[in-house]
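Below is one structure, written out as structure tokens, with a few remarks after it.
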Amino acid sequence: MIELEKLDFAKSVEGVEAFSTTRGQVDGRNAYSGVNLCDYVGDDALRVLDARLTLAMQLGVDLDDLVMPRQTHSCRVAVIDERFRALDIDEQEAALEGVDALVTRLQGIVIGVNTADCVPIVLVDSQAGIVAVSHAGWRGTVGRIAKAVVEEMCRQGATVDRIQAAMGPSICQDCFEVGDEVVEAFKKAHFNLNDIVVRNPATGKAHIDLRAANRAVLVAAGVPAANIVESQHCSRCEHTSFFSARRLGINSGRTFTGIYRK
């Protein structure tokens, strides 16, 4: 049994579940120790498959109902629909290559992303029956991937002021120290730096609030601020519960954040 961190929306949503996996029992000497569903970060393939099978069984879905992209810090969004489901496995994998967000209205399909400090965002318009998930690292945030997801949801029939968004466990501002080139990227992308950047007085280093930056992107895209909630779990501070590349290194497991219509 995998312990799941339930992600709640600001308003009650019927028939939709959203969650992030936790690592479970951890061997501190092994950066992959615990529950990892990501198959392209160097973990043992059989361990990853076992974790996926366990989660699918726990959620009451088939293994091929777990859909996750091969993320590359892009701003590409894929729609998981009947046409996608009709593709063979190789065609599906090709369609998910270089994708960092998914949208679907299909019931019983668990869409999700894998993160280790980046911000996972789940979104829903329950009236339209549309759910989505995105992976927003600093590059995806600068590229406003959350806006791209909202726009795709609306193309599929969602109404922007009905959309609710919840951010899963991710790195907190205190832990997310960045170089000046990252600050400059946010500046060039016209983010309000006063809202998202602070300097550590002792080191002079910049720290960015990725959650606040993504909240700003969502609000600018038309999602009501009252409809956005953020997990307060920091992946780096709580690296024994959630994977953290900053703490464990890039060769480590990933936290899976998913959403589905029951």
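Placement of Cβ uses the backbone N, Cα and C atoms for every residue, glycine included.
At each noted site, the model still has the original residue.
Neighbour density for Tyr40 (mutagenesis position): within 10 A of its CB lie 10 other CB atoms from the protein chains shown. Residues annotated as Cu cation 3 binding site in Swiss-Prot, with a curator's inference given as evidence: Asn36, Tyr40, Met68, Asn114.
The Cu cation 1 binding site feature in Swiss-Prot is assigned to His73, Cys75, Cys118, His135; the stated evidence is a curator's inference. Following the DSSP three-state reduction, the secondary structure of Cys75 (mutagenesis position) is coil.
Secondary structure from DSSP puts Cys172 (Cu cation 2 binding site) in coil. Under the heading Cu cation 2 binding site, Swiss-Prot lists Cys172, Cys175, Cys234, Cys237.
There are 26 other Cβ atoms within 10 Å of the Cβ belonging to Asn36 (mutagenesis position). Asn36 to Ala appears in Swiss-Prot as a published mutagenesis result, with the remark: Loss of 1.0 of Cu/mol of protein. Loss of catalytic activity.
For the mutagenesis of Tyr40 to Ala, Swiss-Prot gives this note: Loss of 1.0 of Cu/mol of protein. Loss of catalytic activity. The structure shown keeps the original residue.
Long-range Cβ neighbours of Met68 (mutagenesis position) (same chain, at least 6 residues apart, Cβ-Cβ under 8 Å): Leu37, Cys38, Leu96, Leu102, Ile111, Gly112, Val113, Asn114, Phe256, Gly258. Among the mutagenesis entries in Swiss-Prot is Met68 to Ala, noted as: No effect on Cu content. No effect on catalytic activity.
Using a 10 Å Cβ-Cβ cutoff, His73 (mutagenesis position) registers 17 neighbours. Here Swiss-Prot notes a mutagenesis experiment, His73 to Ala, with the remark: Loss of 1.0 of Cu/mol of protein. No effect on secondary structure. Loss of catalytic activity.
For the mutagenesis result Cys75 to Gln, the note given in Swiss-Prot is Loss of 1.0 of Cu/mol of protein. No effect on secondary structure. Loss of catalytic activity.
Note on Asn114 (mutagenesis position): other Cβ atoms within 10 Å of its Cβ, all shown chains, come to 25. Swiss-Prot documents Asn114 to Ala as a published mutagenesis change and attaches the note Loss of 1.0 of Cu/mol of protein. Loss of catalytic activity.
According to Swiss-Prot, the mutagenesis experiment Cys118 to Gln carries this note: Loss of 1.0 of Cu/mol of protein. No effect on secondary structure. Loss of catalytic activity. Taken residue by residue with DSSP, Cys118 (mutagenesis position) is part of neither helix nor strand, so it is coil. The Cβ of Cys118 (mutagenesis position) has 27 other Cβ atoms within 10 Å, all protein chains considered.
Recorded in Swiss-Prot as a mutagenesis result, His190 to Ala carries the remark: Binds only 1.0 of Cu/mol of protein. Causes major change in secondary structure. Displays about 10% of wild-type catalytic activity. There are 8 other CB atoms within 10 A of the CB of His190 (mutagenesis position), with all protein chains counted.
Counting only residues at least six positions away in the same chain, the Cβ atoms of Gln173, Asp174, Cys175, Phe176, Glu177, Val178, Val197, Val198, Arg199, Asn200 sit under 8 Å from the Cβ of His207 (mutagenesis position). Among the mutagenesis experiments that Swiss-Prot reports, His207 to Ala is described with the note: Binds only 1.0 of Cu/mol of protein. Causes major change in secondary structure. Displays about 10% of wild-type catalytic activity.
Counting only same-chain residues six or more apart in sequence, the Cβ atoms lying under 8 angstroms from the Cβ of Cys234 (mutagenesis position) belong to Pro169, Ser170, Ile171, Cys172, Asp174, Cys175. Experimental mutagenesis at this site is recorded by Swiss-Prot as Cys234 to Gln, annotated: No effect on Cu content. No effect on catalytic activity.
Around His239 (mutagenesis position), the C-beta neighbours below 8 angstroms that are at least 6 residues distant in the chain are Arg247, Leu248. Quoted from Swiss-Prot, the note attached to the mutagenesis of His239 to Ala states: Binds only 1.0 of Cu/mol of protein. Causes major change in secondary structure. Loss of catalytic activity.
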Nearest by CA distance to His190 (mutagenesis position): which of the recorded positions is it, out of Asn36, Tyr40, His73, Cys75, His135?
Cys75
Which of the recorded positions listed here (Asn36, Tyr40, Cys118, Cys237) have a Cα atom within 10 Å of the Cα of Cys75 (mutagenesis position)?
none
Residue pair Cys237 (Cu cation 2 binding site), Cys118 (mutagenesis position) - Cα distance, angstrom, rounded:
14
Measure from the CA atom of His135 (Cu cation 1 binding site) to the CA atom of Cys118 (mutagenesis position) and give the result in Å, rounded to a whole number.
7
In sequence order, which same-chain residues at least six apart have a C-beta under 8 angstroms from His135 (Cu cation 1 binding site)?
Pro69, Gln71, His73, Asp100, Ala101, Val113, Asn114, Thr115, Cys118, Val119, Pro120, Ile145
Hey, what's the Cβ neighbour count for Cys75 (mutagenesis position) at 10 Å?
20
